[in-house]
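Participant: Straight out of Swiss-Prot:
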MUTAGEN   GLY54 to Glu, Lys, Arg, Val or Trp  Leads to resistance to azole compounds
MUTAGEN   LEU98 to His  Leads to resistance to azole compounds; when associated with a 34 bp tandem duplication in the promoter
MUTAGEN   MET220 to Ile, Lys, Thr or Val  Leads to resistance to azole compounds
BINDING   CYS454  heme binding site
Amino acid sequence: MVPMLWLTAYMAVAVLTAILLNVVYQLFFRLWNRTEPPMVFHWVPYLGSTISYGIDPYKFFFACREKYGDIFTFILLGQKTTVYLGVQGNEFILNGKLKDVNAEEVYSPLTTPVFGSDVVYDCPNSKLMEQKKFIKYGLTQSALESHVPLIEKEVLDYLRDSPNFQGSSGRVDISAAMAEITIFTAARALQGQEVRSKLTAEFADLYHDLDKGFTPINFMLPWAPLPHNKKRDAAHARMRSIYVDIITQRRLDGEKDSQKSDMIWNLMNCTYKNGQQVPDKEIAHMMITLLMAGQHSSSSISAWIMLRLASQPKVLEELYQEQLANLGPAGPDGSLPPLQYKDLDKLPFHQHVIRETLRIHSSIHSIMRKVKSPLPVPGTPYMIPPGRVLLASPGVTALSDEHFPNAGCWDPHRWENQATKEQENDKVVDYGYGAVSKGTSSPYLPFGAGRHRCIGEKFAYVNLGVILATIVRHLRLFNVDGKKGVPETDYSSLFSGPMKPSIIGWEKRSKNTSK
């Protein structure tokens, strides 16, 4: 008993000593070190500000910004992480040179077990740029035009067949429903009918298990034998085998005319600059990446859109009236005609709703890079040392009143007078997968910027636009049980989204579109 008491006492003294030394170090660090950004004060070494950051990143960022300014450093699970907020911070980090900053070292431990080896962050950046160029095949203008009827059909089939929407009215967990809809639309549009037909209950379970690999703990312990990691690895192996089987069978049979326009066929015929044909394993891994990338942000944002419309039914009716006015009735029953790509340009308020939701509810709150060489911060005395992690948060500028008055208010009408395009004088650069705008001069960067800017931005707008327009013309949405507003944000995953379950009410419209 006595030894145990002594051990407890020693441990308590050790902890208190560590805390005291940590506080003393921070005080002297501020006095002596003028070449590094200020350190966010914290009591517990190693843990640092991890908890407050993890609970609500934006609340943490804004509180630190008020106290320390746009540039500060905090401890994230023992790692010194320097945050640089604002438009200049976005430019500094997201457009950093390859020799200075590196994304692969930050994200590879998390993404490689999910996406697979030799793709995305598990390969040299030059190879990733080639892979992005291959993938852009499915994101051309003609491809996007062909996606519209496919996406619309998937949404209509879901509204007709899903148990969530049987009868004339009911309730639905809209986060779960939009996750299902967006995996169907992403698979059908980006991957083809052959892959879409394999989205059975088994495939959905595999996707779910694979998605669990993006839990924050996997930044630190990606290969730990935890239950969710075992399921992740099994799901990846099974999903890869599904794609490899498709590829193998196609090589035996030869491509059919109906397949010659899909992504798998495209990748099967791609060759790297060094003359190597893309291996089947890498094709499978790129297809897994494409499916998850095409679904993740669309799932979260589409759920937020529906939740916002349910909380403000008047906005939903504005959208409906826009379709009636600009697309016009067609058949004898007054039903609206099937959507076409050109129709999306006739629905500006639909685009405003999407943009405003992306502004407030971006699914990625932090973008990180690893510093590779001493990095001076222009206009400051600061020098960021190698090994430090840099963190940009474009969502902070999007939520700042200086750029968007009353920024915390969801108001799609603000975009009627708000410039939506990047500044005309913004530089255009080719990182190896086609010319893109650097983009960082804008306070609105829902798809990132620089060499790692999302290449699926146009597809995302098309996908979200068609999903939104289709649901608006078929359903009314509303909050239930007297609830006001929308749910809180769940930051427990790498991709934030609404707290689950997110229950709203729905009611089917009359076949006559005037009712």
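Note: Cβ is positioned from N, Cα and C throughout, glycine not excepted.
Situate these features within the shown structure.
Facilitator: Long-range Cβ contacts of GLY54 (mutagenesis position) within its own chain (separation 6+, distance under 8 Å): PRO216, TYR491, SER492.
In sequence order, ASN125, ARG451 are the residues near LEU98 (mutagenesis position), counting only same-chain partners six or more apart with C-beta under 8 A.
Summarising the environment of MET220 (mutagenesis position), the number of other Cβ atoms within 10 Å of its Cβ, over all protein chains shown, is 13.
Cβ neighbours within 10 Å of CYS454 (heme binding site), excluding its own Cβ and spanning all shown chains: 17. The DSSP secondary structure for CYS454 (heme binding site) is coil.
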Participant: What is the interatomic distance between the Cα atoms of CYS454 (heme binding site) and MET220 (mutagenesis position), given in whole Å?
Facilitator: 25
